[in-house]
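Trainee: Please read through the structure below; I'll follow up with questions.
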Amino acid sequence: MAKSNEEPNSNLNTNKPPLKRTKTLAQQPSLNLRVSIAAADNGIGNSSSSSTKTDFEQQQRNYPSFLGIGSTSRKRRPPPPPKPSNITPNVKPPASDFQTKPHSEPKTSPSSSSPPSLPIAITKQQQQQHSISSPIFYLFVITCVIFVPYSAFLQYKLAKLKDMKLQLCCQIDFCSGNGKTSLQKDVVDDGSFSYYILNADSRTISLYIVLFTLVLPFILYKYIDYLPQMINFSRRTNSNKEDVPLKKRVAYMVDVFFSIYPYAKLLALLFATLFLIAFGGLALYAVTGGSMAEALWHSWTYVADAGNHAETEGMGQRIVSVSISAGGMLIFAMMLGLVSDAISEKVDSLRKGKSEVIERNHVLILGWSDKLGSLLKQLAIANKSVGGGVIVVLAEKEKEEMEMDIAKLEFDFMGTSVICRSGSPLILADLKKVSVSKARAIIVLASDENADQSDARALRVVLSLTGVKEALRGHVVVEMSDLDNEPLVKLVGGELIETVVAHDVIGRLMIQCALQPGLAQIWEDILGFENAEFYIKRWPELDGLLFKDILISFPDAIPCGVKVSADGGKIVINPDDNYVLRDGDEVLVIAEDDDTYAPGPLPEVRKGYFPRIRDPPKYPEKILFCGWRRDIDDMIMVLEAFLAPGSELWMFNEVPEKQRERKLAAGELDVFGLENIKLVHREGNAVIRRHLESLPLETFDSILILADESVEDSVAHSDSRSLATLLLIRDIQSRRLPYRDTKSTSLRLSGFSHNSWIREMQQASDKSIIISEILDSRTRNLVSVSRISDYVLSNELVSMALAMVAEDKQINRVLEELFAEEGNEMCIKPAEFYLFDQEELCFYDIMIRGRTRKEIVIGYRLASQERALINPSEKSMTRKWSLDDVFVVIASGE
């Protein structure tokens, strides 16, 4: 029985570790562990996890350290308990333990006492062993790949040495002493390093190198992520921190290299070409009988021309040459791709407007709005006299989109080139890209945002312009949306800044047109470059003349004022007749173009006898505002200055009355301090008929249809509301006419007659004046086709003013005075103030008669014509005048 118990021990001892491990196991209290395992197999109890862990730790200490298993630097999971058949024979427990305690169970923790933990522990141990053995396996594979060819090379070299020894022995036996000396010298030469490189057997080494180079990328791609583990294993370090795989890091570095360096693709192509030539030359050297230099040359020819391999002979040489030719085709395809990408990128850069503009004395427009079309048109007309010019547009839009929008204008630019660039006016680099410092004029357009945001952006653009290191050559014209923001922009920009407050200008012009019908057309002619416009020039030959003589000195122009040099360049419009032109003074005129007029000899004029009629007194008027503008408080102040006492201003809009009072008070308007007008509030929608019918529309002298503040951001919506309100008001007025005859009624009853409806609206227009604020010039045809309204083109007039100030910044002061409620103003006067009916006079005679009223006559409109003529060409030609004719004058507002 004892013998049978010792046999298993002897078998086990043949496979167990050294004696140290056996001694260590004997010293540990592992009896309970073995009993528990045996009991677990018999259904008696479970194993103890704590004792298992202790036994596993003792086993770890006995493994060699280079395997990394016995390291205590990292906490390892305990291995599963060994099978009872292998453990129970090792240490035989006393029989008394089995007899006295047949059902005793060891004390175990609740977490480790469950039987299912054994398979999990076995699986984890297998995974751990696999993770440990994998780097060793990969290292073994790589070592074999590297050293197997090298061992073959050493064997080859050993064989060569043996052959050489045999040859030397044979030659020594049959040669003389002198031959022996020379033979030893030859042997030494043949045994040099160049011998192994140049002899035929060195081609085998080249073949091994080629094969190894072909296999190496696949091995690296497959197992490169295990390289850090091998390094840690060689350094005997263990790191638990998670790291990015090496394959991803390499891909990231390549990506960064190609992204940062602009010539990375070209360098990569050059490296690939050189590598293919060298690799192909080495392969050709291995399969052919030529030299290395010849093989490299053939490799280059195969890369450069894929057809050169057609005459090769031999299977190996053909395979190599075809492979090199295929690589050469790939190289040239990559080269063509790079060239194509470079050309496409350059063309795309030009197409997207990223290139630099190298121009001088050009007009630079910053921003994009619906006013740009009419602005370009006016600037092109202004440049017509000089054979055209250059206009550069910088906006935050795509260049193609801007060019398409400009092409839709269908306007002949008459030699003017329009260059579009995509960029932000707030970025200095983009401003330098359009040669901002060399522009003769810079126009900053208002954005499509609300007034405060648009003016804030304009202020930032002005700050960017002031930050340009090179001094600006030209002046800056800024389109403002709110009059309150104008002083801040001028404060920041200084003397270079000229502002045009578009909203305020249109509001003042609407009031002037409402009080004097037809004035809108006159302002279009004066502000636009198609007809007559303002010019200021120095004429030394006029020094010493009185202004009344200067007035008739220009056959093709009409003098309107003087720029006084002694008063700091102040422009005086409509000066006194006795003002003497001094040295340095300049003359303000209205002319066709800046090169179409010059002073001439004084003509013969006759003042003669004419009626001395004073201006009729002003009578109270009744005016209606349909809509709400954000600067309506300024318009009320202008009306307060123009209207007679007792006038009424009706305000009809959707803004509640209390909110109106708060807005007017915020605009610093004292409603109770108004002396000439009385405010009447009505609430309603101007596009709803029943709301309009509640108003006495037939009693108003003037009706102003304003672009409502709620829809002013949308040009189409605003114009649609204005047009609908205009038609509704005219229709309501025509139905309320007291002199409507029965004929028109029968026409409406028998069937709708468009002409009769238009005729009734024209009759209503004779009773009251309607001024519509139209934002889009295309809406002009819808309003002017029936002549039912005297209209104002807001964007058209603002664009004209911007273009005129861009051409000459001094004109801005002239426009400011003519638009103001004080000082000189543009007026339309009847002919009875200057002549008798059917009197024959020349235009010079009428100009002299106008000076008696302190007025400057600049044009006229005949009763038989629809449009006024400003700056007539033949001023000395006499003609008959009618009392139905009217004259356009610049008169003092005092």
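Backbone N, Cα and C define each Cβ position, glycine as well.
Swiss-Prot lists these features:
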MUTAGEN   ASP305 to Val  Loss of function
MUTAGEN   ALA306 to Val  In sym8-2; loss of function
MUTAGEN   ARG351 to Ile  In sym8-5; loss of function
DOMAIN    360-501  domain 'RCK N-terminal 1'
DOMAIN    620-769  domain 'RCK N-terminal 2'
Trainee: Sorry to bug you, but what's the C-alpha spacing from ASP305 (mutagenesis position) to ARG351 (mutagenesis position), rounded to the closest Å?
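Mentor: So the alpha carbons of ARG351 (mutagenesis position) and ASP305 (mutagenesis position) sit roughly 36 Å from each other.
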Trainee: If I take every residue in the domain 'RCK N-terminal 2' (620-769) and average their pLDDT values, what number comes out?
Mentor: 80
Trainee: Under 8 Å Cβ to Cβ from ALA306 (mutagenesis position), same chain, six or more residues apart: give me those in sequence order, or none if nothing qualifies.
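Mentor: Residues satisfying the criterion: SER325, ALA326, GLY328, MET329.
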Trainee: Show which residues of the chain containing ASP305 (mutagenesis position), separated from it by at least 6 in sequence, have their CB under 8 Å from its CB.
Mentor: GLY328
Trainee: Just give the helix, strand and coil counts over the domain 'RCK N-terminal 2' (620-769), going by DSSP.
Mentor: 76 helix, 24 strand, 50 coil
Trainee: In the domain 'RCK N-terminal 1' (360-501), how many residues does DSSP assign to helix, to strand and to coil?
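Mentor: Going by DSSP assignments, the domain 'RCK N-terminal 1' (360-501) contains 62 helix, 31 strand, 49 coil.
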Trainee: Count the other Cβ atoms sitting within 10 Å of the Cβ of ARG351 (mutagenesis position), across every protein chain shown.
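Mentor: There are 15 of them.
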Trainee: Based on DSSP, name the secondary structure state of ALA306 (mutagenesis position): helix, strand or coil.
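Mentor: Going by the DSSP assignment, ALA306 (mutagenesis position) falls within a helical segment, counted as helix.
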